[in-house]
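Comments concern the structure below.
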Amino acid sequence: MADDSGTENEGSGCTGWFMVEAIVEHTTGTQISEDEEEEVEDSGYDMVDFIDDRHITQNSVEAQALFNRQEADAHYATVQDLKRKYLGSPYVSPISNVANAVESEISPRLDAIKLTTQPKKVKRRLFETRELTDSGYGYSEVEAATQVEKHGDPENGGDGQERDTGRDIEGEGVEHREAEAVDDSTREHADTSGILELLKCKDIRSTLHGKFKDCFGLSFVDLIRPFKSDRTTCADWVVAGFGIHHSIADAFQKLIEPLSLYAHIQWLTNAWGMVLLVLIRFKVNKSRCTVARTLGTLLNIPENHMLIEPPKIQSGVRALYWFRTGISNASTVIGEAPEWITRQTVIEHSLADSQFKLTEMVQWAYDNDICEESEIAFEYAQRGDFDSNARAFLNSNMQAKYVKDCAIMCRHYKHAEMKKMSIKQWIKYRGTKVDSVGNWKPIVQFLRHQNIEFIPFLSKLKLWLHGTPKKNCIAIVGPPDTGKSCFCMSLIKFLGGTVISYVNSCSHFWLQPLTDAKVALLDDATQPCWTYMDTYMRNLLDGNPMSIDRKHRALTLIKCPPLLVTSNIDISKEEKYKYLHSRVTTFTFPNPFPFDRNGNAVYELSDANWKCFFERLSSSLDIEDSEDEEDGSNSQAFRCVPGSVVRTL
């Protein structure tokens, strides 16, 4: 084949052997008939079957591969022309409601160039199988090979051998390179098959719960207390992640350490890859959304591939699970265990939590001046993380009874303490509850604004504070919006008094709050109220002892505390209330209450200012401390908790 004799001026469309054969025929001069067979010994080869069994060189292999590709391209172009010819326009009629259009099923290229939108069933079209599209567009060589292997010839038993694909006659070098690419792609496809299976699940969360139970042998719900809101914050979180790459598993401990105070990490493997179970306590409280974004970035997995809930901390079984797995070699633990695990697994803490002491709860409520049942229950429950008695209270089935008993006992102690104090001791005690420093001048300026002489007002206030008979009631009267209620409410608030209302006068017990108060206020007394007081309450206004009816209790004898009354009616000018003139001291506020441009009060009547007012004028009001009390009181703070006796050796 290397001999090129007689092949000069070759044509562009003919090969060398054709020209040689033609020259031989014309130079021999032998007349060969068409019916006569050729001599088999002329060339020295057996030309019977016309098959050359000699070794095929590399050039011929590449030529055959090129010819194969050219034929495949030609066939593909022919098929595309037929599709364009017989399928018609790629546009679908607007009145057609066919979800699976013919052109979109045959060729994704035609479906991609549509200008009109077509409604599709999302759930059924989200993951199309390869059988629905026969064009092969967009599929890699690995996917095509997998498809052929899966759908083999049924006559051959489904052995998956490919027929008429053109790859059987390609060269050895091309096959070797493509085989390496197939192996790499097949490995990658095998790694992602589990993730694709997860994405195809209708309920991913249920699937994750099932996989978690298969891996760890217990339900994820058994370890957590579910949060309905994704915005609720918590410091402790239980996270289960699926489909994690093994390279991330090795570095996760170092990645999570700067963000957490404690981390309990467990790794297992399944068909989807690495599975992570971690109990983590962050340095700051985080919501579920924040935890999902943080761990999703560290683990390089989608947020819907994780189960994130806070742990169930009020369960000894759950705490024991984390404790036992933490000391085994199957887990990696970072930091100190949370107190709720230590509390329920260490014997000393368990014994301390077993008994509840009501006296400690009452002492706490008394020290914090909390007497309302709802406030006691809420505030004391929040101490469960660091107070053993509060923890025992939370574990008790009698919380409502304990709260009620605590509130009753606290009110009894507070009432007895108030009754024991004189008015000057009470004012000093109320002043200790105000931390800020005020100014007494705004109160004096407000009284001058209402045309009230300060010295006469101070003398009347002194008699009122000490409960002098016939001077036990002060009435602030005047037109509306003059600051009567504001002035009296601020004074009652500082002195810790009570407020009664005539709206409850139909009840026999509407005066019952007077039994537990040091001072009192009756706001906005109308004509019927003054009539009622003139008829039934003359003895009370005198400041003399009188009996008060209390609900579910016997009548009690009390001395009415100093009483403030606000009204728009000036009883000093009403003749029909002449019997109240000597019992009620009246001050008139004629001017409107002043405000600045921003709507703030010009004269601030705050607790700090009232504290400064009584401290500044204590000598004029006869409430200053005596010489015996200047060095401090010798009385100890109230204690209702039994103390421990220390025996000396």
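Just so you know, glycine gets a Cβ as well, placed from its N, Cα and C.
If you look for the noted substitutions, you won't find them, since the model keeps the original residues.
Neighbour list (Gly478 (ATP binding site), Cβ cut-off 8 Å, at least 6 residues apart, same chain): Gln450, Lys484, Asn568, Asp570, Thr588, Phe589, Pro590. Annotated ATP binding site per Swiss-Prot: Gly478, Pro479, Pro480, Asp481, Thr482, Gly483, Lys484, Ser485, in sequence order.
Residues annotated as domain 'SF3 helicase' in Swiss-Prot: 452-602.
Quoting Swiss-Prot on the mutagenesis of Ser89 to Ala: About 60% loss of nuclear localization.
Under its mutagenesis annotations, Swiss-Prot gives Ser93 to Ala the following note: About 60% loss of nuclear localization.
Looking at Swiss-Prot, the entry for mutagenesis of Ser107 to Ala says: More than 80% loss of nuclear localization.
Highest local Cβ density among the binding-site residues Pro479, Pro480, Gly483 belongs to Gly483, counted as other Cβ atoms within 10 Å over all protein chains shown. When Cβ neighbours within 10 Å are tallied across all protein chains shown, the highest count among the binding-site residues Asp481, Thr482, Ser485 belongs to Thr482.
Mean pLDDT across the domain 'SF3 helicase' (452-602) comes to 90 in this model. Residues Asn568, Phe589, Pro592, Phe593 surround the recorded ATP site, their Cβ atoms falling within 8 Å of the Cβ centroid of Gly478, Pro479, Pro480, Asp481, Thr482, Gly483, Lys484, Ser485, which are themselves excluded.
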